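**Q** Take this structure, written in structure tokens, and hold onto it; I'll ask about it next.
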Amino acid sequence: MKKKSFSIVIAGGGSTFTPGIVLMLLDHLEEFPIRKLKLYDNDKERQDRIAGACDVFIREKAPDIEFAATTDPEEAFTDVDFVMAHIRVGKYAMRALDEQIPLKYGVVGQETCGPGGIAYGMRSIGGVLEILDYMEKYSPDAWMLNYSNPAAIVAEATRRLRPNSKILNICDMPVGIEDRMAQILGLSSRKEMKVRYYGLNHFGWWTSIQDQEGNDLMPKLKEHVSQYGYIPKTEAEAVEASWNDTFAKARDVQAADPDTLPNTYLQYYLFPDDMVKKSNPNHTRANEVMEGREAFIFSQCDMITREQSSENSEIKIDDHASYIVDLARAIAYNTGERMLLIVENNGAIANFDPTAMVEVPCIVGSNGPEPITVGTIPQFQKGLMEQQVSVEKLTVEAWAEKSFQKLWQALILSKTVPNARVARLILEDLVEANKDFWPELDQSPTRIS
């Protein structure tokens, strides 16, 4: 019997990640057939440059797929089975400010962590809710697979503000680290490992890694990470210097709890001074991306569109993003795939807030995810997570209530911020920088000396 084929819209069609994801989808058509693929963005000029290349890819590799790029929500979201969302409200220019403003005060400037992550979250909530509402209006049976950052804040916003929506929040960072673990172990794929992991998004720990026969792989991995971080003896592909530093720093992060293996983002919370020291406030990661990947992808897309051929293209398939197909297949075909998702705790972690959005392994089928019970977690992780989940909840409350006070409290609670005064100074700058993107906050009347 012929498999059903699906209609997909990629929300954030103008993203520089879109071409690699489209190539990945075209590479997995046997497992996940597609009849229609649409790109949606509110920036027509940007999306058109990406879409020109994607149109060529599809005509060359799968001409039967109906392709469209649109800025019209009704056209984009009508007759779709899956919405794949990777939006960036404010683009990289705003990310640069998210990073630069905290650094001005000697505080971590990072895309998803600390004040920068809070600022990005405040911009992202409205955009993700808007896409979710379009999907429910025009294709009420569809599922939204959201990998827009900052995933923790976005997931809390959808839990609180759209509690009955068919949205799955997923992150690629654990996937990327597990790819590196597989390389370290000499395995051909991360899928040869069975993992146990818990935490919040960008804030978690692996507690068990086994092979398919049940052999414990943790001792070998822990020994390697304690010496080299997540850097394999031989790299499978070239890694940017800033990412190389991150993977090496896992050595120090792991030392805080040698019984587990950490998510690399914990470096920003456990070693914030080190992160600030190696940052350039005038040239942050956002600048690197704009000058590097963004310039490269757009020049490649322009060339492909001009030549109407991908023969000379250097854009690579984003194999790393194949987890998106795994997730879509799990929903479509009830595969029972085991995946890390960001879901409401609801007892999965016994001694933690039941309403917190936690990142844990789930079994995914046609009705969505079923979290695998983690049990009781240690005081060290519990304490860190309680502080961080409070930051996320207060940020969403601040957005919903337009509350300056609650947003200030979120920054005060962030482990990256040293005190309330610095939190206030950063927030006042962020409010000014984000006036075109955030809700207008009720300016707190309370002044500090």
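Placement of Cβ uses the backbone N, Cα and C atoms for every residue, glycine included.
Because the structure is a prediction, the values reported are computed rather than measured.
Heads up, here are the entries from Swiss-Prot:
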- D172: active site, proton donor (ACT_SITE)
- Y265: active site, proton acceptor (ACT_SITE)
- 6-72: NAD(+) binding site (BINDING)
- C171, H202: Mn(2+) binding site (BINDING)
- D41 to E or G: Loss of activity (MUTAGEN)
- E111 to D or G: Loss of activity (MUTAGEN)
- E359 to D or G: Loss of activity (MUTAGEN)
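Just tell me what is around each of these and how deep it sits.
**A** For D172 (active site, proton donor), the same-chain residues lying six or more positions away in sequence with a CB closer than 8 A to its CB are Y147, H320, A321, Y323.
Within the same chain, the residues at least 6 positions away from Y265 (active site, proton acceptor) whose Cβ sits under 8 Å from its Cβ are T112, C113, M173, H202, F203, listed in sequence order. Look at Y265 (active site, proton acceptor): DSSP puts it in a helix.
Using a 10 Å Cβ-Cβ cutoff, P33 (NAD(+) binding site) registers 16 neighbours. P33 (NAD(+) binding site) falls outside any helix or strand according to DSSP and counts as coil.
DSSP gives H202 (Mn(2+) binding site) a coil state; it is part of no helix or strand.
Within 10 Å of the C-beta of D41 (mutagenesis position) we count 23 further C-beta atoms, all protein chains included.
Secondary structure from DSSP puts E111 (mutagenesis position) in coil. For E111 (mutagenesis position), the same-chain residues that are 6 or more apart in sequence and have a Cβ closer than 8 Å to its Cβ are R95, D98, E99, G117, Y120, N149, P150, R285, A286.
A C-beta separation below 8 Å, combined with a sequence spacing of at least six in one chain, links E359 (mutagenesis position) to C171, P174, Y197, Y198, G199, L200, N201, F203, G204, L340, L341, I342.
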**Q** Roughly how many Å lie between the Cα atoms of S15 (NAD(+) binding site) and D41 (mutagenesis position), rounded to a whole value?
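**A** For S15 (NAD(+) binding site) versus D41 (mutagenesis position), the Cα atoms are 9 Å apart.
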**Q** Around M24 (NAD(+) binding site), how many other CB atoms lie within 10 A of its CB?
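**A** Total other Cβ atoms inside 10 Å, all chains included: 19.
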**Q** Once near-sequence residues are set aside, which residues in the chain of F6 (NAD(+) binding site), 6 or more away, have Cβ atoms under 8 Å from its Cβ?
**A** F32, P33, I34, R35, K36, D81, F82, A328, A332
**Q** So how many other Cβ atoms are close to A69 (NAD(+) binding site), meaning within 10 Å of its Cβ?
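**A** Excluding its own Cβ, A69 (NAD(+) binding site) sees 23 Cβ atoms within 10 Å.
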**Q** So what sits near A51 (NAD(+) binding site) in its own chain, CB-to-CB under 8 Å and at least six residues off in sequence?
**A** G13, L39, A69
**Q** Helix, strand or coil: which one is A51 (NAD(+) binding site) in, per DSSP?
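**A** Assignment for A51 (NAD(+) binding site) reads helix.
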